[in-house]
Amino acid sequence: MVPQALLFVPLLVFPLCFGKFPIYTILDKLGPWSPIDIHHLSCPNNLVVEDEGCTNLSGFSYMELKVGYILAIKMNGFTCTGVVTEAETYTNFVGYVTTTFKRKHFRPTPDACRAAYNWKMAGDPRYEESLHNPYPDYRWLRTVKTTKESLVIISPSVADLDPYDRSLHSRVFPSGKCSGVAVSSTYCSTNHDYTIWMPENPRLGMSCDIFTNSRGKRASKGSETCGFVDERGLYKSLKGACKLKLCGVLGLRLMDGTWVAMQTSNETKWCPPDQLVNLHDFRSDEIEHLVVEELVRKREECLDALESIMTTKSVSFRRLSHLRKLVPGFGKAYTIFNKTLMEADAHYKSVRTWNEILPSKGCLRVGGRCHPHVNGVFFNGIILGPDGNVLIPEMQSSLLQQHMELLESSVIPLVHPLADPSTVFKDGDEAEDFVEVHLPDVHNQVSGVDLGLPNWGKYVLLSAGALTALMLIIFLMTCCRRVNRSEPTQHNLRGTGREVSVTPQSGKIISSWESHKSGGETRL
């Protein structure tokens, strides 16, 4: 069995290999065969693609996903709720004060929320003072309302950032998603009209810290860039790449699913909306390092096989298999026809499954048709077995299969799995149990005289007061009339008493009071 890296081809230039790593390279185009001497044999350089003459290598820097980049990009933020706290006091006739606190809501403005958050983060003492409820005022026989507008800051409130469309995902958002957060709109609406969500960092792009700068070698032909050798030493082709933005950064999605940002003059189409990229983690890096090491080892094996051919002056099908180009592109093909060593110019393409080149028994598909054999011999060590089956020295690599499974399982979902938004803020005021209040202004409202009675009691009291006043007026008028009648009678009696005199039998004149008194005494 050929080592695992032999079957791993990092260059994906064939459209059918979209997002997959090939397990083999087969001839796509084959030139005429010509006999050669064993001294014309050579080992291919599988670390550099000699495709379309792109042999000019130059150092350059590019940007890729960070190693260890996780699936969910967490973005810290806070929620801001507008709350109006109302303290209502009533002072009754005897001076007893009753205080009632009420709470209402209003929709805050982003600027006010940002200022309140900065107060809290800066440790401004005014923020601590603003956390208190409004101090209630009171007046005798009056209802006094003291109101304070508050900005309730709940921090932190973490949301998941989708790197593809820069949308945010959290249970606090309507339908669990917030789109369009940018410089012009720095907040998200939530499940409540009076609450908004804002990122802690107003510059959303800085929160998407998933990129790193790397150094590599660019393979170009004139002004056209064919591919590049990455920092791990593995060549990556730009054929089949498409443009894709991650967190607002424009880059290229390569055929193998990796994402890079690099300057190129090539005209590239945009990726389909459902196109994803592969994660860049330690496991994929480790496999890539193993592949590079294996490719280097395979070249050493090829050189050993070539040395053995030169030494023994003999060639076998097994030794010829070492001379096969392991990456897509232009190269050489070798075979042995009638004990004659043959060579041909060839172009290799990648193969995703063995069924692509082995559709049926005895058929080796090359260029869309079954390739003819010469006395059971094809090329690059491929022969026809005694049972009629095509025998390929290389078998599918377990390392490659592991890498393919890694790619299939490490893609970023466009929609993050989130809990049901209806489970958040069921009663509307649950968030207020964990609030931090920013209270800017206090407003007082003083009512008129209030006796503290309900509406029907007020009407009864007014009716009783009016009836009492009417009775008092009638009583006063009656008293006044009686006084006016008694005053003339008293005046006449007082005038007669001063002028009348009584002459007793003794001839002594006495006053009427004395005569009345004496007469009384006489009657006794």
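Backbone N, Cα and C atoms are what each Cβ position is placed from, and that goes for glycine too.
Pulled from Swiss-Prot:
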VARIANT   Leu27 to Pro  In strain: ERA 2007
VARIANT   Thr55 to Ile  In strain: CVS-11, RV194-2[F3] and RV231-22
VARIANT   Lys177 to Asn  In strain: RV194-2[F3]
VARIANT   Lys217 to Glu  In strain: RV231-22
VARIANT   Arg352 to Gln  In strain: RV194-2[F3]
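All features noted in Swiss-Prot, drawn onto the structure.
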residue	record	CB count, 10 Å
Leu27	variant position	23
Thr55	variant position	13
Lys177	variant position	19
Lys217	variant position	18
Arg352	variant position	19
Thr55 (variant position) to Lys217 (variant position): how many Å between their Cα atoms?
11
According to DSSP, collapsed to three classes, what secondary structure does Arg352 (variant position) have?
coil
Helix, strand or coil for Thr55 (variant position)? Use DSSP.
coil
Compare the Cα of Lys177 (variant position) against each of the variant positions Leu27, Lys217, Arg352 and report the nearest.
Arg352
Between Leu27 (variant position) and Arg352 (variant position), how many Å separate their Cα atoms?
14
How far is it from Lys217 (variant position) to Arg352 (variant position), counting Cα to Cα, in Å?
27
